[in-house]
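Asker: Summarising the annotation, Swiss-Prot assigns domain 'HTH gntR-type' to 20-88 and lists sequence analysis as the type of evidence. Record note (Swiss-Prot) on the mutagenesis of ARG49 to Ala: Decreases binding to DNA. Among the mutagenesis experiments that Swiss-Prot reports, GLY80 to Asp is described with the note: Decreases binding to DNA.
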Amino acid sequence: MTSVKLDLDAADLRISRGSVPASTQLAEALKAQIIQQRLPRGGRLPSERELIDRSGLSRVTVRAAVGMLQRQGWLVRRQGLGTFVADPVEQELSCGVRTITEVLLSCGVTPQVDVLSHQTGPAPQRISETLGLVEVLCIRRRIRTGDQPLALVTAYLPPGVGPAVEPLLSGSADTETTYAMWERRLGVRIAQATHEIHAAGASPDVADALGLAVGSPVLVVDRTSYTNDGKPLEVVVFHHRPERYQFSVTLPRTLPGSGAGIIEKRDFA
């Protein structure tokens with residue numbers, strides 16, 4: 001099978017003189033081709049020689065740009081075959097509730113976590129109605145691979161979880177999750193979770209956390225987790241960079257029980 005390759009004649013790889021290193025400019029130009037799907041996932045990057053001829057840059061500069069994108073997770077090197085656009089992280093919803101950390105580790109990706117903020121305060125109305133709480137502990141964490149952000153994760157928790165939450169606030173605890181807090185440290189089993197998925201424009205704080213322009217499209221997932229008796233435990237909101245993360249679900253034609261499966265909501269306003 002012939003792999004898809006970037007059309008260099010149509011690609012904008014112009015490099016300008018200025019304070020931004022040429023390698024960074026080339027890396028950003030190639031990244032733009034990936035985001036715009038002119039070079040789709042699984043597509044092969046042009047050869048080093050082709051990139052040199054097209055960009056007018058040196059071999060060292062081209063290698064630095066490609067290496068930068070490899071470290072950020074945009075490209076993967078396959079021995080004897082070339083360099084290819086990396087597949088996005090895929091979360092299969094029909095195989096049970098998994099944390100983003102579990103999904104990434106299953107894909108061979110070791111996440112890094114930045115704790116951006118944590119504070120107790122008034123719950124937003126929707127969160128208050130869901131959890132039945134006036135105040136919540138809000139924890140904002142950024143998930144990344146290398147220096148490339150994947151998702152902004154905002155967890156709304158009961159303020160009385162106490163010391164059990166401390167590992168979540170440690171920047172070195174990259175594999176810590178709210179589920180680990182509930183199940184391992186508090187002995188509360190997660191029975192099920194609802195996922196509401198929609199697209200939105202990045203707000204200023206989301207854009208800043210994910211390295212995007214304000215208003216850029218992001219994939220938003222609202223996850224509400226419940227105990228066996230149907231009590232809501234937490235609400236976690238994920239803002240994903242859409243080119244780096246995707247969801248997949250396999251369903252039978254019919255599902256037993258009310259509320260089972262996927263419910264489509266349309267807003268034509």
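Each Cβ is built from the backbone N, Cα and C atoms, and glycine gets one as well.
Each of these features: where is it, how hidden is it, and who are its neighbours?
Answerer: DSSP states for the domain 'HTH gntR-type' (20-88), grouped as helix (H, G, I), strand (E, B) and coil, give 35 helix, 9 strand, 25 coil.
Counting only same-chain residues six or more apart in sequence, none has a Cβ lying under 8 angstroms from the Cβ of ARG49 (mutagenesis position).
The Cβ of GLY80 (mutagenesis position) has 4 neighbouring Cβ atoms from other residues within 10 Å, across all protein chains displayed.
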